[in-house]
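If you look up Swiss-Prot, you'll see Cys481, Cys484, Cys510, Cys513 marked as Zn(2+) 2 binding site, on the strength of sequence analysis. The domain 'DH' annotation in Swiss-Prot covers 102-290, and the record cites sequence analysis as its basis. Residues or ranges marked as domain 'PH 1' by Swiss-Prot: 319-418. What Swiss-Prot records for 544-641 is domain 'PH 2'. Among the mutagenesis entries in Swiss-Prot is Ser287 to Ala, noted as: No effect on early endosome localization and reduced JNK1 activation; when associated with A-288. For the mutagenesis result Asn288 to Ala, the note given in Swiss-Prot is No effect on early endosome localization and reduced JNK1 activation; when associated with A-287. Swiss-Prot gives this note for the published mutagenesis Gln454 to Lys: Loss of early endosome localization; when associated with T-455. Quoted from Swiss-Prot, the note on the mutagenesis of Trp455 to Thr is: Loss of early endosome localization; when associated with K-454.
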Amino acid sequence: MERACEKQDSVCNLVAVFENNRTPGEAPGSHSLEDQPHSPEHQLSLSPEPWEAPPVKEALKSEFRPVSRTYLSSLKNKLSSGAWRRSCQPGVSPGPETQEPEEKRVVRELLETEQAYVARLHLLDQVFFQELLREAGRSKAFPEDVVKLIFSNISSIYRFHAQFFLPELQRRVDDWAATPRIGDVIQKLAPFLKMYSEYVKNFERAAELLATWMDKSQPFQEVVTRIQCSEASSSLTLQHHMLEPVQRIPRYELLLKEYVQKLPAQAPDLEDAQRALDMIFSAAQHSNAAIAEMERLQGLWDVYQRLGLEDDIVDPSNTLLREGPVLKISFRRSDPMERYLVLFNNMLLYCVPRVLQVGAQFQVRTRIDVAGMKVRELTDAEFPHSFLVSGKQRTLELQARSRDEMVSWMQACQAAIDQVEKRSETFKAAVQGPQGDTQEPKPQVEELGLRAPQWVRDKMVTMCMRCQEPFNALTRRRHHCRACGYVVCAKCSDYRAELKYDSNRPNRVCLTCYTFLTGNVLPQGKEDKRRGILEKEASAAPEQSLVCSFLQLIGDKCSRSLPRSWCVIPRDDPLVLYVYAAPQDTKAHTSIPLLGYQVISGPQGDPRVFQLQQSGQQYTFKAESVELQGRWVTAIKRAASGRTPEGPDEEDVSD
């Protein structure tokens, strides 16, 4: 019967906590612990008004540093550290060895730390909070709303612990001989610990406001400093006291975990204590989630500020996945340019640094939607660690500073792509239902005009990729087809077609893409002419060649070295060596039938040099490495003897 009465009193106390919330105009001391009806053991020995002492000049000069978000997030990693728990309890020291059970010693430690914690809450709510509110109303030197933002919902937390949990815990310890259990008490506490999430989320903002107004308002600083110098504050700063509620839930979890470990296997409180531990763990996770959400929003805000707070990118629901500098490979310039990428869960922002670092740090040049984006590694000897990002809006060739950085960027992009595709598939399955179409969609073979192409770099070609006429700076300049990315001359790109990836705006396209996109018949006189013997595309050679690479042709007179050329032995014409001015040229400037040639390796004492000789004709080539020279010599010897790689005993020398 007595136990039932105790439970009824506990519920009444709990209801009173939330029915008697203080209003802004309420008297400052109307809910102090001294007014509560619990036993003398619960009374807190606080000096009545120590903060009324005259201001201390030295204390006014002290600096207050805001608690960083990094330090706040580190609290999540300390849940299992017993040493951390003990270091946070300077006023609690283990007493002499007694004969009481170990689980009771843990409960007594929980009670002692709870008493000290409620004293800190009383100091925060009834002293700091009320004194600052009174000063704000009297002097109008700082807004009352600022004070309320700094202390958040500390009043609810204080009343809950002072009027409900501490009295319940005290009664249970006093009656331990008759009721050796606390699991049921903790279970009553656990659901209300979620109120800490609001306090934790507001903590960093509160610390910033406190630091700001300590510098900005002299009356604000004087009130805080007077209280900090008092005996009740133990010479600790307000920020130190404000951190206690953030640390309290991890301490509950540590103490309760130790209590469960000390309980005997047949203890009547074991089941309730384990259930209470699970509930405390859930509350700790809830608090950690609040910290993570606060960090996410703060990180988003920092990025948005550096990008100039543009309306079309600012969205609090976004998730920042990765950001950092990269090098942009230009299709016109030989040296890559410094750029900055910001990857969100739904878009990739391609940014350029601003010349004047006033306000925004970067300017968003292109936004690429993750939906439909593709990423792959590029095999480019001139630009190592390079990768391609192809989106509907634009295709970018990028270079990282190391292979690890390149892999990290590619993995981050691919993870974002996979997540978007997974959500899309889930949505389609929900719309179609179990009776929906189960056939796998056929991949779209032709994406011409639907997504931005990869542009061929200017220096990779020396002639128009459509008409094979050589470029020059005056009469035949380079242009890019916006549909296929080929480098073409003005005559071959004098057409306009609407491209879907560019919001159906007319763009310069080549004749071939114009015909495909519009369906119009080729204009008279524009039909493709018959291919000549040298018109074998070099762009297809790396995938369809026995061997291909840059070779330097050494002249006969005075060993004069000519510019290096792109040389290919095609699979479909394995007895001929084609020499191109650039890798993407559609027409070779020289072809050498290899049948009957004699191959001499290293004629000039250089292991990278080899020579072709036949009937007074002589060609001397220099490879970029000894290994590459060996591959060329093997392939040419095979071709010179009339053998082709289709035989079963022949070896393919291509990579």
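Glycine is treated like the rest: Cβ placed from N, Cα and C.
Modelled residues match the original; the substitutions are not represented.
Features recorded in Swiss-Prot, as mapped to the structure shown.
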{"residue": "Ser287", "record": "mutagenesis position", "Cβ within 10 Å": "24"}
{"residue": "Asn288", "record": "mutagenesis position", "Cβ within 10 Å": "19"}
{"residue": "Gln454", "record": "mutagenesis position", "Cβ within 10 Å": "16"}
{"residue": "Trp455", "record": "mutagenesis position", "Cβ within 10 Å": "20"}
{"residue": "Cys481", "record": "Zn(2+) 2 binding site", "Cβ within 10 Å": "27"}
{"residue": "Cys484", "record": "Zn(2+) 2 binding site", "Cβ within 10 Å": "20"}
{"residue": "Cys510", "record": "Zn(2+) 2 binding site", "Cβ within 10 Å": "28"}
{"residue": "Cys513", "record": "Zn(2+) 2 binding site", "Cβ within 10 Å": "26"}
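Spacing of Cys484 (Zn(2+) 2 binding site) relative to Gln454 (mutagenesis position) is 7 Å (Cα to Cα, whole number). Under the DSSP three-state reduction, Asn288 (mutagenesis position) is assigned to helix.
Comparing Ser287 (mutagenesis position) with Gln454 (mutagenesis position), their Cα atoms are 47 Å apart once rounded. Averaged over the domain 'PH 1' (319-418), the predicted model has a pLDDT of 89. Excluding Cys481, Cys484, Cys510, Cys513, which define the Zn(2+) 2 site, the same chain contributes Leu448, Arg466, Arg482, Ala483, Gly485, Tyr486, Val488, Ser493, Val509, Leu511, Thr512, Tyr514 within 8 Å (Cβ to the Cβ centroid), listed in sequence order. For the domain 'PH 1' (319-418), residue counts in helix, strand and coil come to 16 helix, 46 strand, 38 coil, using DSSP.
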